[in-house]
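First comes the structure, then the notes that go with it.
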Amino acid sequence: MDEFEMIKRNTSEIISEEELREVLKKDEKSAYIGFEPSGKIHLGHYLQIKKMIDLQNAGFDIIILLADLHAYLNQKGELDEIRKIGDYNKKVFEAMGLKAKYVYGSEFQLDKDYTLNVYRLALKTTLKRARRSMELIAREDENPKVAEVIYPIMQVNDIHYLGVDVAVGGMEQRKIHMLARELLPKKVVCIHNPVLTGLDGEGKMSSSKGNFIAVDDSPEEIRAKIKKAYCPAGVVEGNPIMEIAKYFLEYPLTIKRPEKFGGDLTVNSYEELESLFKNKELHPMDLKNAVAEELIKILEPIRKRL
């Protein structure tokens, strides 16, 4: 697998693929992703970090923006508390094997020049466009705050300030990234990853909703959470267990089953697994048991490093 294919695998889209191929030719290139510091780093975060590791392996310098001011604007707590959580997040990302430069937003977002450029960008952005870009990110929908229109403009400015070639995020970041491509003099390549479905099957996996598997969960916690997770027979779309099987598990995969239910099953690819499950040749509980045990193995090195 070449560098381009390695970066492209398991992404939802790259804007644009041609521009990424040009960036890959550069001797020095950089990519960034921003995270609002979170009390629990879960599989949704891990999926993003896995992509940053792909970029790292393709020769990119990696920048992780610990977006403390963004978290503050999104009503995630007081700044001191958010900063402490960010310090913990850094340790978790390092335990995942990522080698990166870590930057707190508050280290540069309060500078005079940064603030002045936010004002310049604000003059070019309609209120409707700024609000629309926050639809999948904002914490509160019914009574939106002015902070919600400052947030995306700051994120656009972050891309400019950091001077990166590639911006990475989940699909919920797409509208902000498109705004950046329109407003900034340098068109950044945008890599968008899937947004994992929460274990309850309702919306995205989120620490605030409690519908997640944390990367430092114990084996017992992982088994219990997966056992209770939404996983209707034959349904692939919006099935969190199938998503975990697609984005985290390695193949061939052995699914252990009692002899009376057909005995152990070897699955050579995710596509084969999807076909078996869709055709109801694989029971949800057998799938859950296999996914739980494989996930425990995958997360064990991270737990040990922490």
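Glycine too: its Cβ is placed from the backbone N, Cα and C atoms.
Heads up, this one's the original sequence, none of the swaps are in it.
These figures come from a predicted structure and were not determined experimentally.
Tyr32 (mutagenesis position) counts 26 other C-beta atoms within 10 Å of its own C-beta, drawing on all protein chains shown. The L-tyrosine binding site annotation in Swiss-Prot covers Tyr32, Glu36, Gln173, and the record cites experimental evidence as its basis.
Over all protein chains present, the Cβ of Ser207 (ATP binding site) has 15 other Cβ atoms lying within 10 Å. What Swiss-Prot lists as ATP binding site is Ser207.
Quoted from Swiss-Prot, the note on the mutagenesis of Tyr32 to Gln is: Confers specificity for the non-natural amino acid O-methyl-tyrosine; when associated with T-107; A-158 and P-162.
Record note (Swiss-Prot), mutagenesis Glu107 to Thr: Confers specificity for the non-natural amino acid O-methyl-tyrosine; when associated with Q-32; A-158 and P-162. The unchanged residue is displayed. Taking all protein chains in view, 13 other C-beta atoms sit within 10 angstroms of the C-beta of Glu107 (mutagenesis position). A helical conformation is recorded for Glu107 (mutagenesis position) in the three-state DSSP classification.
In the three-state DSSP assignment, the secondary structure recorded for Asp158 (mutagenesis position) is helix. Its own atom aside, the Cβ of Asp158 (mutagenesis position) has 25 Cβ atoms within 10 angstroms in the protein chains shown. Recorded in Swiss-Prot as a mutagenesis result, Asp158 to Ala carries the remark: Confers specificity for the non-natural amino acid O-methyl-tyrosine; when associated with Q-32; T-107 and P-162.
Long-range Cβ neighbours of Leu162 (mutagenesis position) (same chain, at least 6 residues apart, Cβ-Cβ under 8 Å): Ser30, Tyr32, Ile63, Leu65, Val103. Recorded in Swiss-Prot as a mutagenesis result, Leu162 to Pro carries the remark: Confers specificity for the non-natural amino acid O-methyl-tyrosine; when associated with Q-32; T-107 and A-158.
Experimental mutagenesis at this site is recorded by Swiss-Prot as Asp286 to Ala, annotated: Decreases the rate of aminoacylation more than 10-fold, without effect on tyrosyl adenylate synthesis. Cβ contacts within 10 Å of Asp286 (mutagenesis position), excluding its own Cβ and spanning all protein chains shown: 19. According to DSSP, Asp286 (mutagenesis position) sits within a helical segment.
For Asp286 to Arg, Swiss-Prot lists a mutagenesis experiment annotated as follows: Decreases the rate of aminoacylation with wild-type tRNA and increases aminoacylation with amber suppressor tRNA 8-fold. Decreases affinity for wild-type tRNA and increases affinity for amber suppressor tRNA.
Quoted from Swiss-Prot for the published mutagenesis Lys288 to Ala: Decreases the rate of aminoacylation more than 200-fold, without effect on tyrosyl adenylate synthesis. The Cβ neighbour count for Lys288 (mutagenesis position), using a 10 Å radius and every protein chain shown, is 19.
DSSP gives Tyr32 (mutagenesis position) a strand state. Same-chain neighbours of the L-tyrosine site beyond Tyr32, Glu36, Gln173, judged by a C-beta within 8 angstroms of the site's C-beta center, are, in sequence order, Ile33, Gly34, Phe35, Leu65, Ala67, His70, Gln155, Ala167, Val168, Gly169.
For Ser207 (ATP binding site), the nearest of the recorded positions by C-alpha distance turns out to be Glu36; the candidates were Glu36, Glu107, Asp158, Gln173, Asp286.
Cα of Lys288 (mutagenesis position) to Cα of Gln173 (L-tyrosine binding site): a distance of 30 Å. Residue density at Gln173 (L-tyrosine binding site): 24 other Cβ atoms are found within 10 A of its Cβ, drawing on all protein chains shown. A Cα-Cα distance of 14 Å separates Glu36 (L-tyrosine binding site) from Asp158 (mutagenesis position). Of Glu107, Asp158, Asp286, all annotated as mutagenesis positions, the residue with the shortest Cα distance to Gln173 (L-tyrosine binding site) is Asp158.
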